[in-house]
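*Asks:* Before I ask anything, let me first share the structure, which is written out below as structure tokens.
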Amino acid sequence: MADEEMDGAERMDVSPEPPLAPQRPASWWDQQVDFYTAFLHHLAQLVPEIYFAEMDPDLEKQEESVQMSILTPLEWYLFGEDPDICLEKLKHSGAFQLCGKVFKSGETTYSCRDCAIDPTCVLCMDCFQSSVHKNHRYKMHTSTGGGFCDCGDTEAWKTGPFCVDHEPGRAGTTKESLHCPLNEEVIAQARRIFPSVIKYIVEMTIWEEEKELPPELQIREKNERYYCVLFNDEHHSYDHVIYSLQRALDCELAEAQLHTTAIDKEGRRAVKAGVYATCQEAKEDIKSHSENVSQHPLHVEVLHSVVMAHQKFALRLGSWMNKIMSYSSDFRQIFCQACLVEEPGSENPCLISRLMLWDAKLYKGARKILHELIFSSFFMEMEYKKLFAMEFVKYYKQLQKEYISDDHERSISITALSVQMLTVPTLARHLIEEQNVISVITETLLEVLPEYLDRNNKFNFQGYSQDKLGRVYAVICDLKYILISKPVIWTERLRAQFLEGFRSFLKILTCMQGMEEIRRQVGQHIEVDPDWEAAIAIQMQLKNILLMFQEWCACDEDLLLVAYKECHKAVMRCSTNFMSSTKTVVQLCGHSLETKSYKVSEDLVSIHLPLSRTLAGLHVRLSRLGAISRLHEFVPFDGFQVEVLVEYPLRCLVLVAQVVAEMWRRNGLSLISQVFYYQDVKCREEMYDKDIIMLQIGASIMDPNKFLLLVLQRYELTDAFNKTISTKDQDLIKQYNTLIEEMLQVLIYIVGERYVPGVGNVTREEVIMREITHLLCIEPMPHSAIARNLPENENNETGLENVINKVATFKKPGVSGHGVYELKDESLKDFNMYFYHYSKTQHSKAEHMQKKRRKQENKDEALPPPPPPEFCPAFSKVVNLLSCDVMMYILRTIFERAVDMESNLWTEGMLQMAFHILALGLLEEKQQLQKAPEEEVAFDFYHKASRLGSSAMNAQNIQMLLEKLKGIPQLESQKDMITWILQMFDTVKRLREKSCLVVATTSGLECVKSEEITHDKEKAERKRKAEAARLHRQKIMAQMSALQKNFIETHKLMYDNTSEVTGKEDSIMEEESTSAVSEASRIALGPKRGPAVTEKEVLTCILCQEEQEVKLENNAMVLSACVQKSTALTQHRGKPVDHLGETLDPLFMDPDLAHGTYTGSCGHVMHAVCWQKYFEAVQLSSQQRIHVDLFDLESGEYLCPLCKSLCNTVIPIIPLQPQKINSENAEALAQLLTLARWIQTVLARISGYNIKHAKGEAPAVPVLFNQGMGDSTFEFHSILSFGVQSSVKYSNSIKEMVILFATTIYRIGLKVPPDELDPRVPMMTWSTCAFTIQAIENLLGDEGKPLFGALQNRQHNGLKALMQFAVAQRTTCPQVLIHKHLARLLSVILPNLQSENTPGLLSVDLFHVLVGAVLAFPSLYWDDTVDLQPSPLSSSYNHLYLFHLITMAHMLQILLTTDTDLSSGPPLAEGEEDSEEARCASAFFVEVSQHTDGLAGCGAPGWYLWLSLRNGITPYLRCAALLFHYLLGVAPPEELFANSAEGEFSALCSYLSLPTNLFLLFQEYWDTIRPLLQRWCGDPALLKSLKQKSAVVRYPRKRNSLIELPEDYSCLLNQASHFRCPRSADDERKHPVLCLFCGAILCSQNICCQEIVNGEEVGACVFHALHCGAGVCIFLKIRECRVVLVEGKARGCAYPAPYLDEYGETDPGLKRGNPLHLSRERYRKLHLVWQQHCIIEEIARSQETNQMLFGFNWQLL
């Protein structure tokens, strides 16, 4: 039959080319009897051809061929007509109720704390956004991959199971259309096709043969093409695999990386093709090379090309099945049926089970497809989900064992699907009842851990494998899942099966009971710390499971009693050693106890007692249910053996006490760590707390005296309480004292800790409230810190939110820090100093805080215990411990020793505890007396405490001893507490003595009242004393104040004449800017320039602490500084740099300020010599350091010695040279030196230089005016006639520092090697001056601060030093070079100056031109023979005319670029419309329009032009004011210290010698300026710019800010979920990162998006930062809610994100998962970090505080 079919198959034309019509194969298949065989023959012909090129496949062509040749024909065969039409019909037939989206790693999931049945119930982004849960208390988390959206699952949600999209009755769907049944023909076809397709997928996926295929798939002409296939494993790192491939295949790095990335993503990859021998050789080479770098060789196989082809297609067919099943429930059901059918006559299980069992052997890519198949079929149909779960449980043990042996992540293992089944309540019940799943899981645990069992059948995890044990936790997790929701209805079968599972679980606990026993090390310290982490980790994993088992048991009284019996039996079986050992007798004060001879300090002891603790938990639940009375029916009294039950927990507590007493210090850190976790919040519920409960159980059942004797014996303190003890050994005394303190503390806990439902009459809410109260008594805490200190239940809930507002109030956070909760005053009364969850540190802190608070409130410092709640009936006898003989003996002994001056067997802490016990006893008796008549109260603490200790003559009772203690000076701090106790004795005495006729409660109230009266009297007395002290202090202060005033009046003259020079450096602006300078002289430019008030400047070096006056002739002093590239002001973010550093001409700055060079300083001063020594020392120490360098020493980086800011240079501090102008000369010169004359003089000078340096060439002398003037006017030396003086001389030290700083600016600004002779060095100096001023002005404007009134100290000092450095820097350069630069700068405003590459007026930033021209201008006075500079008067005119010319040019710039759309411009103010300024603006603009051929337009009204001009020019004027102030030292007007926009403009104009109506400038200089205006407007470059309006920069430039972020963080996550990597089409986890500068989303930390920069690989973020922020950038990691600051290629740091939860806290990594909202204040702070150029500083500071040996590789971010 097979042969005949083969012939038939061959007769059909199945060429590899796509068939003309997909119906052909479909109709041919229809004629075959056996579809499976025919289908396989079809695939045998086509698949090897389609998937032939495995090494370098054309994926698009492959997909097209598969679709046309195989999948479309299959769809035709399935539907019998055009599949596109059928699928479209099915698509619109109605919404399916289950979402079923499978999460990929990194996707955000949402859970609702209000509605989810458990935390594993999650929603995908889309369902969440359209669900009711959006407005609930939701949580956000990042999926590890493999989960499943539970939208539509009614068992997952208490309310709101459907989102809008999956709602059954939503608009557009009817009940009928929700399930649109397929017609019978399609169903019949599906039943025929699906089994064959599934069988093929399964067979090919689990195919083991490397060289052969099943007979049906074999073809006659077999090729000899093989592949060497490398598989992924978790033993080898990326680099290991790349190294092995490079060596074995002799390939390039890029090819090896490509292979490695594919292997990591898909799980396998063909790395070599060829004949079998070649591939085999490659396989051996790869294995041997991989063994060189790791113990495990890489997994490599040689596969035939046809096998590879079919395996690849099988997965493609799986994806197709996923698609088809998404259209119809019928398809899913048919698929599930086919998967579950077992082949008749075969031993193999059903197909889905075969896939499950093969899962661990499959590679990653295959697993993903197959898991998706399961998700889209079985998990979408509840009935089949149940059947799948049964198959899963059937093979559970085998699957888990294989997973534990596997090395792949849990998320891609079939075992990870357990959460989808075991957490469904009905399914969990079914699996417990039908398959005893609890027993299956617990037995699996025992079967996978046998290697860790010792000869006593106890676990011992010494030398454990962390990876393997981590995988075992998955099994423990499944136990948690199955128990996560308690049954509401108990059937007999469920009860029986649960008990069976519980017994099985007890076997695990039996192996843990007493595991890893230790013995105290004596004499010699332990050599190697034993492993302890594994045992504690398993304890943590089991914590909630233990609680859940107890809760399940407590659901049913009979079940609880049976479970108690089973647990009791298990404890007794583990305690056989104890019962059979030798006994000893303990005697004290007439009582004796026979107990086992055992010492914790000598014998073996274990901290692990889960059986005993489980029994304690069950006992509490019995008490809570009131079922203790029935306990004897299940556990007879004689068999209860309470001494045995108490023994092991007591040993544990004794061990803790002895560790505190340092008796176990030779046992190393291992034991200390175990003790820490024993009491830590992560473990204490099922360790420490349960041990206390077990002792309370013992105390409630045993005779109190015997119980205390047992405690004394185990604490090894019976000798310490014998009267005869006498020792001089101080260490032993200290040890005894510590042990007594620890024992007393445990006794306090046994008697006083009743806040456990079932132990005391309390609710769960009261327990949590008490925990919170005691945490907040330590200090106010943020929400997360409180939550961290509270135990979580199985749903990760603490119950905190439900009660926190009852006990505390929330205090909102500021710009930094977080919000905190503060305890309400009314909750302070519940403070218990000996709260059993306090650590030693917390106890001390809480006690200190509460005493301090009481002192501030003028209250006594006594901290008695609050009245405890009543014990439950089962525990009511515990209070008898307080009044028993042994307790009285212990207390009396402690007090007697304290009174005895010679005794040292007591401490103050011990006394405090004894007082606390006394207080508890008296409170207990008081409460009982208040509730019942005296004769009914059996508790008799008062009389026992009042009784004499013995019949001796000097015998004393406790009250008498307290009176004596009150008088001991050393116990002054305890005096208030003693007083409180003595008063309480009186209160109880009065209650006892009241007549029986009076109702007890009444007498109790009277007692309380009298007690309150006493307290009130004391309080009033204390208040009176405090008031008297306050008045006394006030009187003294008044006297001192009077004396002070008198002294000042007497020495008034001295105060008036003293100038405050000393505080100069601390002030923000110089003091001369106020009253010392008249308002008229506050002008910086022109002949009316005010004086520069300079004072002697004496600075202190932060390194040597020596003072030095700043003088030109002295050695240099320097400011630490940082020069950096900046894009903070750019108007064109991400603008590419046209030229590299070598070719860039920095003389002219583009008006968009795309890239600037910023110089900032922290303001700290050093001697230049001291700094050089410091820098050399830093270099030396850096060479000796082993950890990563924090800064780049080659680039001159260092940390400021004082503030640790990152610096890379120093600015020399040069004093300002005072320049005084003679007013008479000024007036004379004003008549002579007009603007026209000044321009001619300047042009003549420049022309003269050109003639001088042109070497014989005839230069063109620029002519500005038509009329000729005499030659004498143009004389070369005429500029000198207006006033000169000799140049300033600087010391060599200052010159050196000037050259050093200038070279640094050049090197960093242009990113070139240092070259102090480069002609661009002065250009970069001017550029950084201009840009720094612009950046500071922009920052002040952005913050709405005044120009001079809000400068930070470091900004002020930095600008002052920078400007004076720039003046000096010119003198270190050849003046000929400066001339050339000046000529080029002036050519912008004087177009007739012939110069190369002069930019158009709209293509240059004129403030940069102004700074360069002002600083370079003195070079015109230089001559070969004599070194001159302009006189103050000459300078004043030079500055004035330069500034006026450039200002007029800038006005033209602004008006030409003004947006004529009035709606977007400034609003019209009252009176502006017909103002003089408006008329001038209109007239001037008409003139400009004529010169620009009408391109400028003239549609805008005058008032609009004037307002646009004023707004546009203000930043320029502000920058100019800063420039001239720091250049000349002239005090600015008062208005510039205040915050007034109107006053500011007129003050700026006044200071800069401008008319407030700026158009008057043009009128004043009209004859001179008109030809210039014509040339400016007629410039072809300008006219071209005007035609392209959109490309023009408008003024004022927009202030940059960080991008707008959404208020709700989930919107950002939604945005990230749609992010697709631009270079990768796969669904692998990506790390979307948002650039906060420009809003680009990048693919971070992925090889796919790495770039090569200067031969080095850099990540997408670093590459983006180089273009977007000149190497500096701020990113937000969206899926982690982390802000990252990046600088350069190798530096970065984390920074608090601006998103906060409702408690004012950030949530990096979304660990807590609370809803997050944008904090505008935090975001503003981040914006300021950027605009203040502090990003580099933040990074350096962060790296300095978080130094690591191996840091994060920022380069690949």
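All residue numbers here begin at 1 and follow the chain in the order shown.
In case you wondered, yes, glycine gets a Cβ from its N, Cα and C as well.
Modelled residues match the original; the substitutions are not represented.
Take a look at what Swiss-Prot says about it:
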- Gly94 to Ala: Group 4 mutant; no effect (MUTAGEN)
- Cys99 to Ala: Group 1 mutant; abolished ability to degrade proteins with type-1 N-degrons without preventing degradation of proteins with type-2 N-degrons (MUTAGEN)
- Cys99, Cys124, Cys127, Cys149, Cys151, Cys163: Zn(2+) 1 binding site (BINDING)
- Cys112 to Ala: Group 1 mutant; abolished ability to degrade proteins with type-1 N-degrons without preventing degradation of proteins with type-2 N-degrons (MUTAGEN)
- Cys112, Cys115, Cys127, His133, His136, Cys151, Cys163, His166: Zn(2+) 3 binding site (BINDING)
- Asp118 to Ala: Group 2 mutant; abolished ability to degrade proteins with type-1 N-degrons without preventing degradation of proteins with type-2 N-degrons (MUTAGEN)
- Cys124 to Ala: Group 1 mutant; abolished ability to degrade proteins with type-1 N-degrons without preventing degradation of proteins with type-2 N-degrons (MUTAGEN)
- His141 to Ala: Group 2 mutant; abolished ability to degrade proteins with type-1 N-degrons without preventing degradation of proteins with type-2 N-degrons (MUTAGEN)
- Phe148, Asp150, Asp153: peptide binding site (BINDING)
- His166 to Ala: Group 4 mutant; abolished ability to degrade proteins with type-1 and type-2 N-degrons (MUTAGEN)
- Asn232 to Ala: Group 3 mutant; abolished ability to degrade proteins with type-2 N-degrons without preventing degradation of proteins with type-1 N-degrons (MUTAGEN)
- Glu234 to Ala: Group 3 mutant; abolished ability to degrade proteins with type-2 N-degrons without preventing degradation of proteins with type-1 N-degrons (MUTAGEN)
- Cys1101, Cys1104, His1167, Cys1170: Zn(2+) 4 binding site (BINDING)
*Asks:* Under a three-state reading of DSSP, tell me whether Cys127 (Zn(2+) 1 binding site) is helix, strand or coil.
*Replies:* helix
*Asks:* Spatially speaking, which of the recorded positions Cys124, Asp153, His166, Cys1101 is closest to Glu234 (mutagenesis position)? Use C-alpha to C-alpha, please.
*Replies:* Cys124
*Asks:* Over all shown protein chains, what is the count of other CB atoms within 10 A of the CB belonging to Asp153 (peptide binding site)?
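*Replies:* Taking every protein chain into account, the count is 22.
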*Asks:* Around the recorded Zn(2+) 1 site, report the further residues of that chain (criterion: Cβ within 8 Å of the mean position of the Cβ atoms of Cys99, Cys124, Cys127, Cys149, Cys151, Cys163; site residues excluded), sequence-ordered.
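*Replies:* Leaving out the recorded residues gives Lys101, Leu123, Asp126, Phe128, Ser131, Asp150, Gly152, Asp165, His166.
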*Asks:* Spatial neighbours of Cys151 (Zn(2+) 1 binding site) among the recorded positions Cys99, His136, His166, defined as Cα within 10 A: which are they?
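*Replies:* Qualifying among Cys99, His136, His166: Cys99, His166.
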*Asks:* Would you count the other CB atoms within 10 A of the CB of Cys151 (Zn(2+) 1 binding site), including those on all shown protein chains?
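*Replies:* Around Cys151 (Zn(2+) 1 binding site), other Cβ atoms within 10 Å: 29.
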*Asks:* Cα within 10 Å of Phe148 (peptide binding site): which of the recorded positions Cys99, Cys124, Cys127, His136, Cys1104 qualify?
*Replies:* Cys99, Cys124
*Asks:* Taking only the Cα atoms, work out how far Cys1170 (Zn(2+) 4 binding site) lies from His141 (mutagenesis position), in Å, as a whole number.
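*Replies:* A Cα-Cα distance of 53 Å.
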*Asks:* If one measures from the C-alpha of Cys163 (Zn(2+) 1 binding site) to the C-alpha of His133 (Zn(2+) 3 binding site), what distance in angstrom results, rounded to a whole number?
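*Replies:* Distance (Cα to Cα, whole Å): 9 Å.
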*Asks:* Just the number: how many Å between the Cα atoms of His136 (Zn(2+) 3 binding site) and Cys127 (Zn(2+) 1 binding site)?
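*Replies:* Just about 14 Å between their Cα atoms.
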*Asks:* Would you kindly give the Cα-Cα distance separating His133 (Zn(2+) 3 binding site) and Cys149 (Zn(2+) 1 binding site), rounded to the nearest Å?
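*Replies:* So the alpha carbons of Cys149 (Zn(2+) 1 binding site) and His133 (Zn(2+) 3 binding site) sit roughly 14 Å from each other.
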*Asks:* State the three-class DSSP label for Cys115 (Zn(2+) 3 binding site), counting H, G and I as helix, E and B as strand, and everything else as coil.
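*Replies:* Its secondary structure by DSSP: coil.
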*Asks:* Measuring CB to CB from Asp118 (mutagenesis position), give everything in the same chain under 8 Å that is also at least six residues away in sequence.
*Replies:* Thr423, Ile484, Ser485, Glu794, Asn795
*Asks:* Between Cys127 (Zn(2+) 1 binding site) and Cys99 (mutagenesis position), what is the CA-CA distance rounded to a whole number of Å?
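*Replies:* Pair distance, Cα basis, whole Å: 8 Å.
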*Asks:* About how far apart, in whole Å, are the alpha carbons (Cα) of His166 (mutagenesis position) and Asp153 (peptide binding site)?
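*Replies:* Approximately 10 Å lies between the Cα of His166 (mutagenesis position) and that of Asp153 (peptide binding site).
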*Asks:* From the centroid of the CB atoms of Phe148, Asp150, Asp153, the recorded peptide site, which same-chain residues not already listed sit within 8 A by their CB, in sequence order?
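*Replies:* After dropping the recorded site residues, what remains is Leu98, Cys99, Gly100, Cys121, Val122, Cys149, Cys151, Gly152, Ala156, Phe379, Gln420.
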*Asks:* Could you state the CA-to-CA distance between Cys1104 (Zn(2+) 4 binding site) and His141 (mutagenesis position) to the nearest Å?
*Replies:* 54
*Asks:* Using only C-alpha positions, which one of Cys99, Cys115, Cys124, His133, His141 is spatially nearest Asp153 (peptide binding site)? These are the recorded positions in the record.
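*Replies:* Looking at Cα distances from Asp153 (peptide binding site), the smallest one goes to Cys99.
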*Asks:* Round to a whole number and give the Cα-to-Cα distance in Å for the pair Asn232 (mutagenesis position) and Cys115 (Zn(2+) 3 binding site).
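*Replies:* Rounded to a whole number, the Cα-Cα distance is 41 Å.
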*Asks:* DSSP on His136 (Zn(2+) 3 binding site), three-state: which is it?
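*Replies:* Assignment for His136 (Zn(2+) 3 binding site) reads coil.
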*Asks:* Among all the protein chains here, how many other CB atoms are within 10 A of the CB of Cys1101 (Zn(2+) 4 binding site)?
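*Replies:* Neighbour count, Cβ to Cβ under the 10 Å cut-off: 19.
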*Asks:* Tell me which of the recorded positions Cys99, Cys124, Asp150, His1167 ends up closest to Cys115 (Zn(2+) 3 binding site) in space, Cα to Cα.
*Replies:* Asp150
